[in-house]
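Working notes, structure below.
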Amino acid sequence: MSEFWHKLGCCVVEKPQPKKKRRRIDRTMIGEPMNFVHLTHIGSGEMGAGDGLAMTGAVQEQMRSKGNRDRPWSNSRGL
C-alpha cells in the first residue's frame, strides 16, 4: 500500500498559482485631493527649450516665497 502512495506522489505536481489580475482603476475609486495648495504656474514661455533646466532654481525660489516650508508634505530636497 505504501508503494502505491509513493508512486502517486511522484505524479502529482503542485499547480502554479494563477497570477492575480490587477484591478482597473475607475473614477469612483479616486477621492478629492487633500491638503492641496496651489503655489504657482509654470508655462511653456517660462521654461523655454533653450534654457533647459537653468530656470529650475528661479522657479524653486519663487515657490519657496509662496508659503510655509514647514508643511508635513514639503520636500526639502531640490529638483
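Each residue's number is its place along the chain shown, starting with 1.
Just so you know, glycine gets a Cβ as well, placed from its N, Cα and C.
Under the heading domain 'CRIB', Swiss-Prot lists 30-43, citing sequence analysis as support. Across the domain 'CRIB' (30-43), DSSP assigns 0 helix, 0 strand, 14 coil.
Within 10 Å of the C-beta atom of PRO33 (mutagenesis position) sit 7 other C-beta atoms, taking all shown protein chains into account. Here Swiss-Prot notes a mutagenesis experiment, PRO33 to Ala, with the remark: Abolishes interaction with CDC42, induces a decrease in blocking CDC42-induced JNK activation but does not affect targeting to the activated TCR; when associated with A-38 and A-41.
Long-range neighbours of HIS38 (mutagenesis position) (same chain, six or more residues apart, CB within less than 8 Å of its CB): none. One entry in Swiss-Prot concerns the mutagenesis experiment HIS38 to Ala. Its note says: Abolishes interaction with CDC42, induces a decrease in blocking CDC42-induced JNK activation but does not affect targeting to the activated TCR; when associated with A-33 and A-41.
A mutagenesis experiment is reported in Swiss-Prot for this position, HIS41 to Ala, and the note states: Abolishes interaction with CDC42, induces a decrease in blocking CDC42-induced JNK activation but does not affect targeting to the activated TCR; when associated with A-33 and A-38. In the shown protein chains, 6 other C-beta atoms lie within 10 A of the C-beta of HIS41 (mutagenesis position).
For the mutagenesis experiment GLN62 to Ala, the note given by Swiss-Prot reads: Abolishes interaction with CDC42 and induces a decrease in blocking CDC42-induced JNK activation; when associated with A-66. Under the DSSP three-state reduction, GLN62 (mutagenesis position) is assigned to helix.
In Swiss-Prot, the entry for mutagenesis LYS66 to Ala states: Abolishes interaction with CDC42 and induces a decrease in blocking CDC42-induced JNK activation; when associated with A-62. The structure shown retains the original residue.
Distance noted between the C-alpha atoms of PRO33 (mutagenesis position) and HIS41 (mutagenesis position) is 18 Å. Predicted-model confidence for the domain 'CRIB' (30-43) is 82, expressed as mean pLDDT. When each of the mutagenesis positions GLN62, LYS66 is scored by how many other Cβ atoms sit within 10 Å of its Cβ, LYS66 comes out lowest.
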